[in-house]
Amino acid sequence: MADLEAGMVAAATDQGNSTRSQDDAATLIPNSGNLGSSNRSTKTARFKDDDELVEITLDVQRDSVAIQEVRGVDEGGSGHGTGFDGLPLVSPSSKSGKLTSKLRQVTNGLKMKSSSRKAPSPQAQQSAKRVRKRLDRTKSSAAVALKGLQFVTAKVGNDGWAAVEKRFNQLQVDGVLLRSRFGKCIGMDGSDEFAVQMFDSLARKRGIVKQVLTKDELKDFYEQLTDQGFDNRLRTFFDMVDKNADGRLTAEEVKEIIALSASANKLSKIKERADEYTALIMEELDPTNLGYIEMEDLEALLLQSPSEAAARSTTTHSSKLSKALSMKLASNKEMSPVRHYWQQFMYFLEENWKRSWVMTLWISICIALFIWKFIQYRNRAVFGIMGYCVTTAKGAAETLKFNMALVLLPVCRNTITWIRSKTQVGAVVPFNDNINFHKVIAAGVAVGVALHAGAHLTCDFPRLLHASDAQYELMKPFFGEKRPPNYWWFVKGTEGWTGVVMVVLMAIAFTLAQPWFRRNKLKDSNPLKKMTGFNAFWFTHHLFVIVYTLLFVHGTCLYLSRKWYKKTTWMYLAVPVVLYVSERILRLFRSHDAVGIQKVAVYPGNVLALYMSKPPGFRYRSGQYIFIKCTAVSPYEWHPFSITSAPGDDYLSVHIRTRGDWTSRLRTVFSEACRPPTEGESGLLRADLSKGITDEKARFPKLLVDGPYGAPAQDYREYDVLLLIGLGIGATPLISIVKDVLNHIQGEGSVGTTEPESSSKAKKKPFMTKRAYFYWVTREEGSFEWFRGVMNEVSEKDKDGVIELHNHCSSVYQEGDARSALIVMLQELQHAKKGVDILSGTSVKTHFARPNWRSVFKKVAVSHENQRVGVFYCGEPVLVPQLRQLSADFTHKTNTRFDFHKENF
């Protein structure tokens, strides 16, 4: 090793030394240039000792030497690791320490030779310190470096310079790009302030004082921003913060970049607490109180990496699953097209067998009824005049009777809730699709109306008017001795006008029930906007009372049927109508008494939390929902909300997000009676009435509650493993599940026990859940306040780690993006020193950007082999196709089964 050091020093100082021993020749491989030049230059040399080969690139100046790059290379000369740009020095971890030790000796030799001529300059000392930092990088931190500080992300960078050049041509003015448009040009939309700071830094480094860029200058900027070397990216980031270019970051400069990063990521609370976080960074990186930090200090903090144990576990899981998936995929590729389509068909039946048999039965009944009535009228005398028009009209009428009766059953909420909670019928009937089935039946009604009314109005009546006297003779028992004089005679008759009115009312209700109108998605300029929305949907849907009344009349006054037992409309409708009316009466009596308000909180993101006393005899399951009516807002409207409390809690709670007129007015009414929170409380406004202060209670409006009602999420009890995914306010039913699991853990000391006595009087069932993964994705940092108490409770009481919480803030750019680099650093530092997350304010660490859902499923699959996992999602529909597909893929390609359930949100 002494020969290695001596050879290196000699190469750095003596250009003329060309004779070496054979041993030295084996150690020093010819370099790329003169290491002893008086001018500044970059030189490269390769060294070999035993089986290790390393290439070192030096930045040589008159009085200092700095390592530019350190790379491990193989015998053929190709590199298998780097040092300067953050890659591992050698691939095998066992060699890392030995090689690092040798490199340190080389560095020390260089410093000693340089100092023999002159005392070490501050620059040389900083270089040596930087070298030691780089040589100490672990393999995991090098991996972090590869991903870190990306100024141009893969989403933008994959398009390359061509895309940037195209945007330049679109945004340029007189051949130059304005400073204010720099961010948009390089793909940093929405981060204009951050992009301007980048512009200023790059321009300052090049001595550019103008506020515009030419295309060549922009390309130069772009090449620096897309440099793949971590140290170069670190220098770019450091220069952006170091505005006076003195090589040091003061507390004020650190504060500015914290505020800038917080603004770019829409994190207002971090921006407000910039002073506090600046002090935290300076305390960590400047322990001697020099008043500044240097680049190598910042680098050390940026390169913090996850624990090696976790990394090894993840790697093992990933490789294990990848092998299984590869084998499965390989077998799929060898399939013939016929076998492939057959397999896809079988997969479809496996996933949708409940829906399939119900839909098959429904369609079969409709077809059978149509054919039965069609054949019946095909053999009657009226067929001789009206032909296939009357058979079509009567066949469609029979399906209409059936569907008008059936369409009421999916909305009998109390009946469905009782059946799914008390019986095993839910094992074969897809109760979760009740609303979807209601819509399908409504579509069947629309088809039946079109065929029935269309055939009568356009074919049957005209044919009867133009029938010969001989043909009409057979119709006299039905239409009278005198032939109808005109078309109007049919329309103004009882059968005619009742049918026309029903068609008009159903058309109105059907149109305003469409999502586009029900959710009021019309533009403000559209004159129909005031006529749409939930209220329009709710009131027009209640026109069914008139429709069913007219249907009874229409089905009684028939032209071609005189005997009562042949008028079958009432037979179809009797039971469903009685059942539905009974439900409405039950709801009326059950929701008569108001609930007591115990606590109110108004949170960021326009969320109102209401904590109420339980109505007498009120029992529910986690995942269910209730209807709420506030008479101060509207005396008629009921709105559904998921229950966020657990069955074992002594209160009933809901979290309501403002989305329309009714919820906006409700929030306003309760906000007026609240106060600002005291220290230690969350929310914007609060009111705690649990101590029974009657004068304060009187200020709150009266609330009526109806429910509970069954929902897909209540089926979580069927699974040992849960994957709960909530998007925004969609986390509400899942929070109740998390609290219920926690209550079982707290009450019994472990899972696998029976459910609380208060939740049901039925026979107790074992509590199945052994593991729960909860992923909550939200755009706003303030959203974490909604359920801060629950997260703290889980952290404190779940000692066995049954519940795994993952919070994701999607407004923050993904880890590795330069815009979020400082936020990630702050989070790691805050969590390490204080155990508190900077966004949620709890011990639950927040992740940035959206989750990689494939990786999430991968983790669960390898952790729970040969088990059924219940995947429960509640949120906007945008994520449903992806999660459904992933559930199917991992079910088919691993030995873990994923059952996907979606809330009707």
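Positions of Cβ are set from backbone N, Cα and C atoms, glycine also.
What Swiss-Prot records for D242, N244, D246, R248, E253 is Ca(2+) binding site, and it gives sequence analysis as the kind of evidence. For 229-264, the entry in Swiss-Prot reads domain 'EF-hand 1'. The feature domain 'EF-hand 2' is assigned by Swiss-Prot to 273-308, with sequence analysis given as support. Marked as domain 'Ferric oxidoreductase' by Swiss-Prot: 395-551. One mutagenesis experiment catalogued in Swiss-Prot, E253 to A, is accompanied by this note: Impaired calcium binding. As a published mutagenesis entry, R273 to N appears in Swiss-Prot alongside the note: Reduced RAC1-binding. While the structure shown retains the original residue, Swiss-Prot records the mutagenesis experiment Y277 to Q with this note: Reduced RAC1-binding.
Features as recorded by Swiss-Prot, highlighted on the structure.
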{"residue": "D242", "record": "Ca(2+) binding site", "DSSP class": "coil"}
{"residue": "R248", "record": "Ca(2+) binding site", "DSSP class": "coil"}
{"residue": "E253", "record": "mutagenesis position", "DSSP class": "helix"}
{"residue": "R273", "record": "mutagenesis position", "DSSP class": "coil"}
Subject >> Listed binding-site residues among D242, N244, R248 whose Cα sits within 10 Å of Y277 (mutagenesis position) >> reply: none
**OP:** Please list residues from the chain of E253 (mutagenesis position) whose Cβ is under 8 angstroms from its Cβ, counting only those at least six apart in sequence.
**Re:** V241, D242, K243
Subject >> Average model confidence [pLDDT] within the domain 'EF-hand 2' (273-308) >> reply: 78
Original post:
Where's the emptiest Cβ shell within 10 Å among the binding-site residues D242, D246?
Top reply: D246
Original post:
How many Å lie between the Cα of R248 (Ca(2+) binding site) and the Cα of R273 (mutagenesis position)?
Top reply: 23
Original post:
So around the Ca(2+) site, D242, N244, D246, R248, E253 aside, which residues have their CB within 8 A of the centroid of those CB atoms?
Top reply: V241, K243, A245, G247, L249, T250, Y292
Original post:
Between R273 (mutagenesis position) and N244 (Ca(2+) binding site), what is the CA-CA distance rounded to a whole number of Å?
Top reply: 24
Original post:
Once the chains shown are all counted, how many other Cβ atoms turn up within 10 Å of the Cβ of R273 (mutagenesis position)?
Top reply: 16
Original post:
Which has the fewest other CB atoms in a 10 Å radius around its CB: N244, R248, Y277, the listed recorded positions?
Top reply: N244
